[in-house]
Amino acid sequence: MAAVLQRVERLSNRVVRVLGCNPGPMTLQGTNTYLVGTGPRRILIDTGEPAIPEYISCLKQALTEFNTAIQEIVVTHWHRDHSGGIGDICKSINNDTTYCIKKLPRNPQREEIIGNGEQQYVYLKDGDVIKTEGATLRVLYTPGHTDDHMALLLEEENAIFSGDCILGEGTTVFEDLYDYMNSLKELLKIKADIIYPGHGPVIHNAEAKIQQYISHRNIREQQILTLFRENFEKSFTVMELVKIIYKNTPENLHEMAKHNLLLHLKKLEKEGKIFSNTDPDKKWKAHL
């Protein structure tokens with residue numbers, strides 16, 4: 001069990017974590033939001049969920065304690081537990097100008113409305129740099145968890161704000177495994193020292209953690225490929241594969257296992273290692 005996270009905690013000279021006060025099975029102890037910089041105006045990364053007054057009061061406490069204000073808001077991805085608090089922050093925390101709220105666009109691009117439509121996103125792109133006193137953040141497009149996911153490299157600390165690409169404990173969920181694995185490999189190349197994750201405690205052995213995430217998925221992939229190689233003339237439905245590969249997993253978890261397995265199959269199909277037919281009862285087979 002991870003140590004209990006404080007609601008407001010200074011993690012370094014330029015990073016303060018404010019906990020989203022929204023604990024749950026997917027959010028762990030809550031969404032980590034971060035005030036980044038050293039000056040009278042700092043960047044806020046992520047905003048927690050909507051309608052969580054405890055979070056707003058923790059954020060106000062942090063701004064008072066560190067004698068600072070919000071320069072702009074950067075959202076790592078569209079999920080509600082990261083973008084949902086924008087409206088409440090704009091309403092409850094006074095600013096002399098309208099907050100600038102930044103994120104990467106959805107892919108394929110689509111209109112995104114914040115709350116009741118009073119605020120609009122300013123869209124970033126991979127490689128953009130966001131600066132404030134004491135901090136330089138470089139945008140890293142890391143799709144996979146979602147199609148618009150970004151991590152941010154804090155250059156002064158060689159640290160990564162990983163959003164939901166990497167968590168402080170356990171593993172994450174993803175929409176596209178092919179993209180997700182490529183994103184992990186890109187993050188590994190940075191050779192970061194620290195990861196400030198979207199949920200859970202700070203990760204001090206950044207490279208080892210990323211490598212662990214990659215290995216975890218590779219082991220499962222090898223298991224799937226071995227099964228296809230040993231049965232290269234056979235084709236399988238997803239549930240047939242689940243019953244073989246997850247045979248030691250309780251049956252009530254097979255639906256979740258099916259979701260994960262399907263993402264692995266789609267990745268392997270993209271790579272030309274297996275193929276599927278177009279029947280209603282889709283079957284998968286080794287690509288010789």
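A Cβ is built for glycine as well, from the same backbone N, Cα and C atoms used for every other residue.
For Glu118 (mutagenesis position), the same-chain residues 6+ apart in sequence whose C-beta sits under 8 angstroms from its C-beta are Gly87, Cys90. Annotation comment: Swiss-Prot describes His77, His79, Glu118, His145, Asp164 as Zn(2+) 1 binding site.
In sequence order, Thr27, Leu28, Gln29, Gly30, Thr31, Asn32, Asp164, Leu167, Gly168, Glu169 constitute the residues six or more apart from His199 (Zn(2+) 2 binding site) in its chain with CB-CB distances below 8 Å. Residues or ranges marked as Zn(2+) 2 binding site by Swiss-Prot on the basis of a large-scale study or a structure entry: Asp81, His82, Glu118, Asp164, His199.
Annotation of the published mutagenesis Asp81 to Ala in Swiss-Prot: Loss of endoribonuclease activity; the original residue is retained in the structure shown. Non-local contacts of Asp81 (mutagenesis position) by the CB criterion (under 8 A, 6+ apart in sequence, same chain) comprise Gly20, Asn22, Met26, Thr27, Thr31, Gly48, Glu49.
Its Cβ placed at the centre, Arg110 (mutagenesis position) has 9 other Cβ atoms within 10 Å. In the three-state DSSP reading, Arg110 (mutagenesis position) counts as coil. As a published mutagenesis entry, Arg110 to Ala appears in Swiss-Prot alongside the note: Mildly decreases endoribonuclease activity. No effect on RNA-binding.
Following the DSSP three-state reduction, the secondary structure of Asn116 (mutagenesis position) is coil. Asn116 to Ala appears in Swiss-Prot as a mutagenesis experiment; the accompanying note says: Loss of endoribonuclease activity. No effect on RNA-binding.
Glu118 to Ala appears in Swiss-Prot as a published mutagenesis result, with the remark: Loss of endoribonuclease activity. No effect on RNA-binding.
Residue density at Asp164 (mutagenesis position): 26 other Cβ atoms are found within 10 A of its Cβ, drawing on all protein chains shown. Look at Asp164 (mutagenesis position): DSSP puts it in coil. In Swiss-Prot, a mutagenesis experiment is listed as Asp164 to Ala, annotated with the note Loss of endoribonuclease activity.
Experimental mutagenesis is annotated in Swiss-Prot for Arg220 to Thr, with the remark: Loss of endoribonuclease activity. Strongly decreases RNA-binding. Of all Cβ atoms in the shown protein chains, 16 besides its own fall within 10 Å of the Cβ of Arg220 (mutagenesis position).
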Listed binding-site residues (His77, His79, His82, His145), ranked by Cβ neighbours within 10 Å, top entry: His82
In sequence order, the recorded positions (His82, Arg110, Asn116, Arg220) whose C-alpha falls within 10 A of His145 (Zn(2+) 1 binding site): none
Whole-number Å value for how far Arg110 (mutagenesis position) lies from His77 (Zn(2+) 1 binding site) (Cα to Cα): 14
Minimum Cα separation from Arg110 (mutagenesis position), reported as the residue among recorded positions His79, His82, Arg220 that achieves it: His79
Residues satisfying Cβ distance under 8 Å from Asn116 (mutagenesis position), sequence separation of at least 6: Gly87
